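Peer 1: Structure provided below as structure tokens; questions to follow.
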Amino acid sequence: APSQSTVTALLTSCVSYIDDQ
């Protein structure tokens, strides 16, 4: 399974992308 830091970084990227729309 992915590490917690990887999941957190991916989630942050998704939130930033959505917020930028």
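In case you wondered, yes, glycine gets a Cβ from its N, Cα and C as well.
SER5 to Gly appears in Swiss-Prot as a natural variant; the accompanying note says: In type B. According to Swiss-Prot, the natural variant LEU10 to Lys carries this note: In type B. Under the heading of natural variants, Swiss-Prot lists ILE18 to Lys and annotates it as follows: In type B.
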Peer 1: Taking just the CA atoms, what is the gap between SER5 (variant position) and ILE18 (variant position) in Å?
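Peer 2: The separation of the Cα atoms works out to 20 Å.
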Peer 1: Given the variant positions LEU10, ILE18, which one is most crowded in terms of C-beta atoms within 10 angstroms?
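Peer 2: Ranked by Cβ atoms within 10 Å, first place goes to LEU10.
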Peer 1: Can you give me the Cα-Cα distance between LEU10 (variant position) and ILE18 (variant position) in Å, rounded to a whole number?
Peer 2: 12
Peer 1: If you count Cβ atoms within 10 Å of the Cβ of SER5 (variant position), leaving out that atom itself, what do you get?
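Peer 2: Step by step: centre on the Cβ of SER5 (variant position), count other Cβ atoms within 10 Å, giving 8.
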